[in-house]
Amino acid sequence: MTRRTAFFFDELCLWHAAGPHALTLPVGGWVQPPAAAGHAESPETKRRLKSLLDVSGLTARLQLRSAPPASDEDLLRVHPAHYLERFKALSDAGGGSLGQDAPIGPGSYEIARLSAGLAIAALDAVLAGEADNAYSLSRPPGHHCLPDQAMGFCFFANIAVAIEAAKARHGVERVAVLDWDVHHGNGTQAIYYRRDDVLSISLHQDGCFPPGYSGAEDIGEDRGRGFNLNVPLLPGGGHDAYMQAMQRIVLPALERFRPQLIVVASGFDANAVDPLARMQLHSDSFRAMTAMVRDAAERHAGGRLVVVHEGGYSEAYVPFCGLAVIEELSGVRSAVRDPLRDFIELQQPNAAFRDFQRQRLEELAAQFGLCPAQPLQAAR
């Protein structure tokens with residue numbers, strides 16, 4: 001079944017520059033200048049995704065849109081004024097370090113506002129009934145950003161800013177955020193840790209970023225207790241680990257919460273060739289997770305689903321993973337075939353690893369008080 005999928009993109013988002021880096025290391029001292037892309041959070045992963053959509057013909061089947069930048073009113077619902085002022089001043093001065101692993105260049109402030117604006121508009125389009133679902137190709141990403149501190153290539157909390165705008169404009173009460181970026185969604189967690197109107201679920205590589213963080217015991221506080229679920233997965237985990245996490249934790253949690261809107265923080269850095277992680281997913285892993293969460297949205301949220309782009313640092317492979325997600329959202333299949341899918345499938349963990357990971361997931365599900373998921377059927 002084909003669906004009305006809106007795709008939010010603006011070329012200016014690709015113009016954010018982090019300055020001279022080799023992967024994530026500032027050039028200087030013992031760090032040599034890079035021969036190619038430079039900083040890991042390069043525009044090329046997003047540019048090549050958009051190019052693959054265009055060349056495959058899929059763009060023509062989507063509602064291609066841009067959006068205005070996030071307003072001060074939008075941003076101030078999440079970020080204090082002094083943070084906006086500090087960010088703008090550093091950007092206007094030519095850039096520098098805004099926080100841990102958060103370098104910016106000239107114009108980054110305005111581009112980050114636009115990135116958040118794309119996410120806001122994506123939620124607006126779905127909640128207004130203009131699209132069945134939406135994908136926001138936001139850059140810079142947002143899920144590590146704290147209210148008053150940039151972190152991990154993130155400068156505004158794009159998804160939180162969009163959710164708070166949606167609450168103000170559309171009166172939506174219950175929103176679920178599923179973060180499958182390989183790095184923990186610590187910014188989203190911090191913003192909603194004491195609230196029960198947003199369910200935050202993070203699937204991430206155990207101990208990857210923030211360095212050493214697992215988070216399984218961090219389930220929220222006060223009214224938010226039980227509404228923050230962290231699912232740390234063992235390094236080296238692959239397709240089976242994520243399918244088990246979806247079936248055993250994510251889907252039952254959505255069933256219990258019954259959101260009116262689901263937002264996915266979609267990083268593609270759990271893919272098997274990403275330079276900043278050690279997981280083993282291929283494009284069909286992201287396709288399968290999208291199908292699961294889409295069916296959950298149709299069951300609980302009237303189909304209202306928005307996917308917001310986060311990380312993913314393999315220029316060669318991110319486009320195939322992103323294409324798979326957008327094909328699944330839209331119900332339109334292109335002629336593109338993933339050239340690494342079968343190779344990655346052969347590298348999947350052995351049975352002993354899979355059994356150990358499954359046991360850990362069972363223990364987490366019991367800790368979270370979750371019953372096994374029933375098979376989801378799309379709403380008719």
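Glycine is no exception: its Cβ is also placed from the backbone N, Cα and C atoms.
H143 to A appears in Swiss-Prot as a published mutagenesis result, with the remark: Loss of enzymatic activity against both acetylated and trifluoroacetylated lysine substrates. Within 10 Å of the Cβ of H143 (mutagenesis position) there are 30 other Cβ atoms, across all protein chains. Under DSSP, H143 (mutagenesis position) is assigned to coil, being neither helix nor strand in the three-state scheme.
Listed in Swiss-Prot as a mutagenesis experiment, H144 to A is described as follows: Loss of enzymatic activity against both acetylated and trifluoroacetylated lysine substrates. Neighbour density for H144 (mutagenesis position): within 10 A of its CB lie 29 other CB atoms from the protein chains shown.
Annotation comment: Swiss-Prot describes H144 as active site, proton donor/acceptor, evidence class similarity to another entry.
The Zn(2+) binding site annotation in Swiss-Prot covers D181, H183, D269. With a 10 A radius on its CB, D269 (Zn(2+) binding site) counts 27 other CB atoms from all the protein chains.
Reduced to three states, the DSSP call for Y313 (mutagenesis position) is coil. Here Y313 (mutagenesis position) comes close to A40, E41, S42, T45, D269, D274, P275, L276: these same-chain residues lie at least six apart in sequence, with C-beta atoms under 8 angstroms from its C-beta. Listed in Swiss-Prot as a mutagenesis experiment, Y313 to H is described as follows: Loss of enzymatic activity against acetylated lysine substrate but only 15% decrease in activity against trifluoroacetylated lysine substrate.
Here the residue is the original one, but Swiss-Prot notes a mutagenesis experiment at this spot, Y313 to F: Loss of enzymatic activity against acetylated lysine substrate but no effect on activity with trifluoroacetylated lysine substrate.
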What are the non-local neighbours of D181 (Zn(2+) binding site), defined as same-chain residues 6+ apart in sequence with CB under 8 A from its CB?
H143, H204, A265, S266, G267, D269, A270, E310, G311, G312
Compile a sequence-ordered list of residues in the same chain as H183 (Zn(2+) binding site), six or more apart from it, whose Cβ lies below 8 A from its Cβ; state 'none' when nothing qualifies.
H143, H144, G152, H204, Q205, C208, F209, P210, G267, D269, L276, A277, G311
Starting from the Zn(2+) site formed by D181, H183, D269, give every other residue of that chain whose CB sits within 8 Å of the mean position of their CB atoms, in sequence order.
V182, H204, Q205, C208, F209, G267, A270, L276, A277, E310, G311, G312
